[in-house]
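Following: one structure in structure tokens, then a few remarks.
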Amino acid sequence: MRPEGAGMELGGGEERLPEESRREHWQLLGNLKTTVEGLVSTNSPNVWSKYGGLERLCRDMQSILYHGLIRDQACRRQTDYWQFVKDIRWLSPHSALHVEKFISVHENDQSSADGASERAVAELWLQHSLQYHCLSAQLRPLLGDRQYIRKFYTDAAFLLSDAHVTAMLQCLEAVEQNNPRLLAQIDASMFARKHESPLLVTKSQSLTALPSSTYTPPNSYAQHSYFGSFSSLHQSVPNNGSERRSTSFPLSGPPRKPQESRGHVSPAEDQTIQAPPVSVSALARDSPLTPNEMSSSTLTSPIEASWVSSQNDSPGDASEGPEYLAIGNLDPRGRTASCQSHSSNAESSSSNLFSSSSSQKPDSAASSLGDQEGGGESQLSSVLRRSSFSEGQTLTVTSGAKKSHIRSHSDTSIASRGAPESCNDKAKLRGPLPYSGQSSEVSTPSSLYMEYEGGRYLCSGEGMFRRPSEGQSLISYLSEQDFGSCADLEKENAHFSISESLIAAIELMKCNMMSQCLEEEEVEEEDSDREIQELKQKIRLRRQQIRTKNLLPMYQEAEHGSFRVTSSSSQFSSRDSAQLSDSGSADEVDEFEIQDADIRRNTASSSKSFVSSQSFSHCFLHSTSAEAVAMGLLKQFEGMQLPAASELEWLVPEHDAPQKLLPIPDSLPISPDDGQHADIYKLRIRVRGNLEWAPPRPQIIFNVHPAPTRKIAVAKQNYRCAGCGIRTDPDYIKRLRYCEYLGKYFCQCCHENAQMAIPSRVLRKWDFSKYYVSNFSKDLLIKIWNDPLFNVQDINSALYRKVKLLNQVRLLRVQLCHMKNMFKTCRLAKELLDSFDTVPGHLTEDLHLYSLNDLTATRKGELGPRLAELTRAGATHVERCMLCQAKGFICEFCQNEDDIIFPFELHKCRTCEECKACYHKACFKSGSCPRCERLQARREALARQSLESYLSDYEEEPAEALALEAAVLEAT
């Protein structure tokens, strides 16, 4: 009988566990290892950059820490692991730095009446420890004392299985060190589903001296920024027909008492418990960490009560695979644990932290206030949208439900950046923070941006376009987006998003004006006084003339201003404005004269708008990007009332154009750098397109395209732009532009009439004229400008005969090739070899490879003189170097020993292509090389000798056999 507190021994008590407990241990460890493999197998410098990675790992660790907790018989509920964790202050004070911060929060919170607050603080501590890579260092002292563990856990708990605990810590170390090789040290048989779980055998240190292990936080915490840590914690991309677990913040209401758990199931998986408020301001007040040390989002992330996966699932469903890690699904089978949240205090919404800059729709806050007050189940229908996070909005609760649809973008990790505030009011933490684990059909990301004690903490949905706040203008909404930090794919999607915003705004204005016209017509029909109608008509015409005069100077100023609209853009004329306002009334004119919402706030806020903001550079205002075009267009309507950004409805709903993130490939148990195809894994390729259109691929084209027929070529492209895939009506195909390099038609956004030399025309016709190419082709040709990709001998060998300059360069390259081979074996030619390296290597090593830069330099006459200078320097060295003189040839025909010839002397030397021997051109008159004839005669003589020896051996064998047989007969 071994003492319980004598340290951890491998396999202790494992053989006495029932089959059900071993299966649960296997399932928990398998889920953890699958998640860790998905995090560390991508060679990303930040393991939390993977979409939904931190959320899934938190869920797996919650399942392990909840497994086997002893139930509280007095309160008839399961205790939380916070009591188990917080005693690390006494077991290992050096490792309790992070725990003490959360202990102070729990002790200062006076509103807690049950264990739900402990659960919230424990889950916050778990998220914080995983984010800062210090969870294993904190768990080691706790797991080293088995007697202490038995105070909180049953004998069948996961933490009392030494083999599984060792594997768990190994997985945590792999994440903390971002080293997938540590996973290979775990015995693979540990995860095999057998009747008896084998003992764990690792190739590294075990847990023998755990009680004495200490943890010292590194000093580099203040310098590290963990992008994508909490930002992806509560995100999930909407998927049609799928239900997902999520977390939402109820704005108010007392905590509900939990239901009794059924069987051996953790509380986080069987029920949803709403925690009482936890004061985060107390944490900021008592915590010794600076805002930098707390990183971007330390304690502002909500708690999700459904992290722990169900232990009653079949073992076949235990491994969800890393593909769900990529798309953010907490449960691919769509299980939900419905609960109802009651709200009794709708007035307390001002003290909560719902931000208008979060990725949640405004109606979700309203549903928490209104729908939950009636006791019904709140069903949120918010749809997420990707964007850079905006830091400039005041944290206010928005009410009023608006039905709109927004697109979800492709998976792109965007690090949120700080930006100047657009308002004078700073976001303050004005009340306690209620935590609740709540299930709904769509996840609620709950992005928060808080500022307390001078420190900013950002917890935004990473790469998510936030929803505009109530009444926020389009100019303010578009100007605050950080498009400069977006990836290329995100910028492409932003192009469509901003275009849809402008189109939706214009259509909304038209709709409002048409409705006003109809109302006025109805009023006029009721009004029978003809004199009043004539008077109203005169007033409308007069106001129309005044408005037209006011618009003309504004557009003249725009033509001479910093922002200019391209010729392809549609110009707004006075006739158009007259048509728009022809049926306006006095109220209508007054509405159009109202200033924009942000412009009329105050001078301080207007000075921070897009036009005058110092955060946007001067070159950005002059650029032709989508956001610059949008802002320039909106700037012309500053004096008029524009619809708020929150009032827009997207033209293409989500159900009409469903999009979701592409699943990542299966995780690798080892580092891709060590695999057989490591070079392939390093390439991050995202294949895009559909059955009708695919984006152009980088390809080298050697053939000249035939003269295109626009109607036939566009029909082959399915009337879509070859660059962006936008559909064009057959009546407008004349607006498409032809790319001479790819031989396809592009829209005006993807083809800006850039001109480049076409490689196929250079190689076929020696034509260096510049032709119109698309933006994609231009970028491709610029990238390959210096790459030796064109073999003139294989593509068009007749070009040497047609172009004298090219043939001269070819002869010089032949001489340099022979010289360089000779100088490589001469110890006195090191400086000369360095001068040879000043030109690209293919010019002196491969005779017929050219780049576009080489061909252009040849045509201009610049390449020939450079190569001729190197040739003269090499010939001078050979004349003076005795080592190189010894490598020369003596002509076999004239046998002139005074005239040593070399292969690079093309004017007097002829080199045999077979044996590389050199002769004088005047002496070499016969058709064959004498050295080749000697070598051939020698080979034939050797062949005859080998054949004769083989035949002689074959004839001797029968004679020896007959003599042996005669000797045997004589002996008998």
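Every residue, even glycine, has its Cβ placed from backbone N, Cα and C.
Feature annotation from Swiss-Prot assigns domain 'RUN' to 48-189.
The mutagenesis experiment S248 to A is recorded by Swiss-Prot, whose note states: Disrupts interaction with YWHAB.
In Swiss-Prot, a published mutagenesis experiment is listed as C912 to G, annotated Disrupts interaction with Rab7, translocation to cytoplasm; when associated with G-915, L-920 and G-923. Note: C912 (mutagenesis position) has non-local neighbours C918, Y919, C929, R931, C932, i.e. same-chain residues 6+ apart with C-beta under 8 A of its own C-beta.
Annotation for C915 (mutagenesis position): same-chain Cβ neighbours under 8 Å, separated by at least 6 residues, are C929, R931, C932, L935. Under the three-state DSSP scheme, C915 (mutagenesis position) falls in the coil class. According to Swiss-Prot, the mutagenesis experiment C915 to G carries the annotation: Disrupts interaction with Rab7, translocation to cytoplasm; when associated with G-912, L-920 and G-923.
Under its mutagenesis entries, Swiss-Prot includes H920 to L with the note: Disrupts interaction with Rab7, translocation to cytoplasm; when associated with G-912,G-915 and G-923. In the three-state DSSP classification, H920 (mutagenesis position) falls within a strand.
Every protein chain considered, the tally of other Cβ atoms within 10 Å of the Cβ of C923 (mutagenesis position) stands at 14. Record note (Swiss-Prot) on the mutagenesis of C923 to G: Disrupts interaction with Rab7, translocation to cytoplasm; when associated with G-912, G-915 and L-920.
Looking at the domain 'RUN' (48-189) alone, the prediction's average pLDDT is 79.
On its own chain, H920 (mutagenesis position) has C891, F893, C894, D899, I901, K908, C909, R910 as residues at least 6 apart in sequence with a Cβ closer than 8 Å to its own Cβ.
Residue counts of the domain 'RUN' (48-189) by helix, strand and coil are 96 helix, 6 strand, 40 coil (DSSP-based).
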